[in-house]
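Here the structure is laid out as structure tokens; the discussion comes afterwards.
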Amino acid sequence: MRDIVDPVFSIGISSLWDELRHMPAGGVWWFNVDRHEDAISLANQTIASQAETAHVAVISMDSDPAKIFQLDDSQGPEKIKLFSMLNHEKGLYYLTRDLQCSIDPHNYLFILVCANNAWQNIPAERLRSWLDKMNKWSRLNHCSLLVINPGNNNDKQFSLLLEEYRSLFGLASLRFQGDQHLLDIAFWCNEKGVSARQQLSVQQQNGIWTLVQSEEAEIQPRSDEKRILSNVAVLEGAPPLSEHWQLFNNNEVLFNEARTAQAATVVFSLQQNAQIEPLARSIHTLRRQRGSAMKILVRENTASLRATDERLLLACGANMVIPWNAPLSRCLTMIESVQGQKFSRYVPEDITTLLSMTQPLKLRGFQKWDVFCNAVNNMMNNPLLPAHGKGVLVALRPVPGIRVEQALTLCRPNRTGDIMTIGGNRLVLFLSFCRINDLDTALNHIFPLPTGDIFSNRMVWFEDDQISAELVQMRLLAPEQWGMPLPLTQSSKPVINAEHDGRHWRRIPEPMRLLDDAVERSS
């Protein structure tokens, strides 16, 4: 006989208030966990937190459930159902069918403990479809599903799940921080109401998860709008300007602290080009997870940003990029100017969409004529790239006496996205994301000699319609007129009689006689 009272299940963290703990029947809850051992411990504590008469089933992915899940003799249900499944995408799709072959899911709590990074290679569309299916199934069968997902790179997935509030009743993550854990609750819906953006410190002692005592009386975090979290390099050696300033030695430590903030100002430092992509990922994570009240700035300490890099940081969620040539006084004024602002621009959930804006052309150097035309045409037709800012097309005709193949040997582009081809006695270059006013500087970096000494004629196109029109003309060139680089010549290297003494090579002297024996006897 089915229960008359609707069951309410609880997450396995002691002293957590009901608004953030209860899971009534008829919904799906999702927990991201950094470590697999924490996922197992949380699942066992959740089992022990249920009533004695509760119906509980645990599904383990890619492991034996009998070895990792256990009943507590002093608390929890009298018995639980154990299931195992393969770490495969198809197993997730057939999960509901397989469960219903064994039990009646009505009023059950199902705990699915995934394998490490199990969802990493599953596309976002299929994840959304699966969540929608599980949501409908749990409501139809009046049961609850708790997904505990361990993985060391869950930020991308967490950002995606933030928008799945129609399919998920709760979304939280448990982050390992050494001596304790940070419980980050994005949203949690139950019979007590809706809670969102909660961050609490929890600890594990003897397999029991508890709320840190200092957190118990504080439900909502205090306002941190006046806080300024900054990389120490931003102030150029100056001490913190007030009690609201907090300095960090590097961007990684700053990022971890910013994940606990709500409306603070975060100022990153950019000192080299290699930091751009990691910094963009950090900014994207903060903006997607911490919301629009946080102010995020990037201080360029050395000249390392191209226009497209700055556009990437702003698209990932930065409020402002402070240029490298701005003095400290100007930098502080710009930090002050963003106070009270709300970030209003849309930030895509998948950062790969934004990263494709910086390097959509993953080619460099010489390309065949048709490959070159197709690559540039794809750039022109990319809707994610800014209009009239995709790059510069340059056609160069060598001076008399220099073949175009010889001029090609002097063309040495260093950036990914800078490509060239030859045909019709012309050397044609496409410099991606190069501004027209920076063209001469770019050419001076590409050619070791002044271009005026190598080429007699230069034509430039920098607007999208101009480049597209020139591509139409380039495609009309017959394949017989397409050029190819000069073949590489390998000169034979003579064998040197030498030995290495541990520091450098030394030639071994060979004795030589100026006169043979016959000449010596005659003398």
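Just so it is clear, glycine is given a Cβ too, placed from its N, Cα and C backbone atoms.
None of the substitutions listed is reflected here, since the structure keeps the original residues.
Classification of Arg139 (mutagenesis position) by DSSP places it within a helix. Mutagenesis annotation in Swiss-Prot: Arg139 to Asp, described as Wild-type c-di-GMP binding, complements a bcsE deletion in S.typhimurium 14028; the structure shown retains the original residue.
Recorded in Swiss-Prot as a mutagenesis result, Arg287 to Asp carries the remark: Wild-type c-di-GMP binding. Annotation for Arg287 (mutagenesis position): same-chain Cβ neighbours under 8 Å, separated by at least 6 residues, are Met294, Ile296, Cys316, Gly317, Phe343, Val347. For the recorded site, Arg287 (mutagenesis position), the DSSP three-state label reads helix.
Under its mutagenesis annotations, Swiss-Prot gives Arg306 to Asp the following note: Wild-type c-di-GMP binding. Listed in sequence order, Phe433 are the same-chain residues at least 6 apart in sequence whose CB falls under 8 Å from the CB of Arg306 (mutagenesis position).
According to Swiss-Prot, the experimentally introduced change Arg364 to Asp is described as follows: Wild-type c-di-GMP binding. There are 15 other CB atoms within 10 A of the CB of Arg364 (mutagenesis position), with all protein chains counted.
Annotation for Arg415 (mutagenesis position): same-chain Cβ neighbours under 8 Å, separated by at least 6 residues, are Arg364, Leu431, Ser432. Arg415 (mutagenesis position) falls within neither a helix nor a strand when secondary structure is assigned with DSSP, and so counts as coil. In Swiss-Prot, a published mutagenesis experiment is listed as Arg415 to Asp, annotated No longer binds c-di-GMP, does not complement a bcsE deletion in S.typhimurium 14028.
The 10 Å shell around the Cβ of Asp418 (mutagenesis position) contains 23 further Cβ atoms across the protein chains shown. Mutagenesis annotation in Swiss-Prot: Asp418 to Arg, described as No longer binds c-di-GMP; the structure shown retains the original residue.
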Other than its own, how many Cβ atoms are within 10 Å of the Cβ belonging to Arg139 (mutagenesis position)?
13
If you measure Asp418 (mutagenesis position) to Arg139 (mutagenesis position) at Cα, how many Å is it?
55
